[in-house]
Amino acid sequence: MQVPNSTGPDNATLQMLRNPAIAVALPVVYSLVAAVSIPGNLFSLWVLCRRMGPRSPSVIFMINLSVTDLMLASVLPFQIYYHCNRHHWVFGVLLCNVVTVAFYANMYSSILTMTCISVERFLGVLYPLSSKRWRRRRYAVAACAGTWLLLLTALSPLARTDLTYPVHALGIITCFDVLKWTMLPSVAMWAVFLFTIFILLFLIPFVITVACYTATILKLLRTEEAHGREQRRRAVGLAAVVLLAFVTCFAPNNFVLLAHIVSRLFYGKSYYHVYKLTLCLSCLNNCLDPFVYYFASREFQLRLREYLGCRRVPRDTLDTRRESLFSARTTSVRSEAGAHPEGMEGATRPGLQRQESVF
């Protein structure tokens, strides 16, 4: 997003709009993301909603993440046409607002949902007994609803503003690439708005996610019991992959955004062309999520193989798998129950066996 001066877009803005790298890279990457993400997440959503067992908090978060990915992918065709058309928006003001809010709301929703998953896994591994009352479906649903309320509130200025801008020097109308100064009353308000988005929707979730996954991995690595070692290795590997994907996809884009905000508002320089290119990394996360679901859940793998006609999966196979995952996950429960006699009783409750995702 570029903020023009009072006389119109400056030379840096015009150069960005003429940049051939952006005109080629974004449509190509967005097309790839849409082609992989839409069928992949549609199938993932079908499996998560119709074919898997009891909906644990992890499954609820994965459903929300899959819906988020689908909504983001559904607006990419408009972005593809816009950039192929030399940044000329032809779909009107209302659709520009809808596409822009949907694009950024769903991108940040992915960040917040992955943060919720990391916290749920952190509590399940490090505090399996004391956190049991909080790791329930209703709290997961409330967390998803809360993230959407936060997002829509934070992005509400975009929904109330005409995000199109006529660039007469190029004979085009942009959508969200150039913003009007009149959108907010002062430079100070621009700074508050942009820094709030960066801190609230990225920096805090980023720190929480990195801290939770790091603590979870270290806890699993310190566990010495041989029972469930394979499941533990799988959980550690997946947590590391999810953390790497989170850092790789979302960190570059948001830190470049921070550099652009500071340089644009206070020094008159722009890194918006770099920011636009790093948006590709954020969108690539949509392609990775279906693979994360596959490796995260043994039941998801079995259902996929059944759907592809590899073999019919007996129900007792899934039940046995849940038993083995439960045994692997309760190593820390056993140690905690040793110190608290009533904890062993809690550890044998069927409610704890609901964990299937190894997020």
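Each residue, glycine too, has its Cβ placed from N, Cα and C.
Under mutagenesis, Swiss-Prot gives TYR30 to Cys with this note: Loss of protein expression at the cell surface. Mapped onto three states, the DSSP output places TYR30 (mutagenesis position) in helix.
Under mutagenesis, Swiss-Prot gives LEU163 to Phe with this note: Loss of protein expression at the cell surface. DSSP classifies LEU163 (mutagenesis position) as coil under the three-state reduction.
Here the Cβ of THR164 (mutagenesis position) has 21 other Cβ atoms within 10 Å, regardless of which shown protein chain they belong to. Quoted from Swiss-Prot, the note on mutagenesis experiment THR164 to Ile is: Loss of protein expression at the cell surface.
Neighbour count (other Cβ atoms within 10 Å of the Cβ, all protein chains): 22 for PRO290 (mutagenesis position). One mutagenesis experiment catalogued in Swiss-Prot, PRO290 to Leu, is accompanied by this note: No effect on protein expression at the cell surface.
Ranking the mutagenesis positions TYR30, LEU163, THR164 by the distance of their Cα atoms from the Cα of PRO290 (mutagenesis position) places TYR30 first. Other Cβ atoms within 10 Å of the Cβ of LEU163 (mutagenesis position) number 23 in total over all chains.
The separation of TYR30 (mutagenesis position) from THR164 (mutagenesis position), Cα to Cα, is 21 Å.
In this structure the C-alpha atoms belonging to LEU163 (mutagenesis position) and TYR30 (mutagenesis position) are separated by 21 Å.
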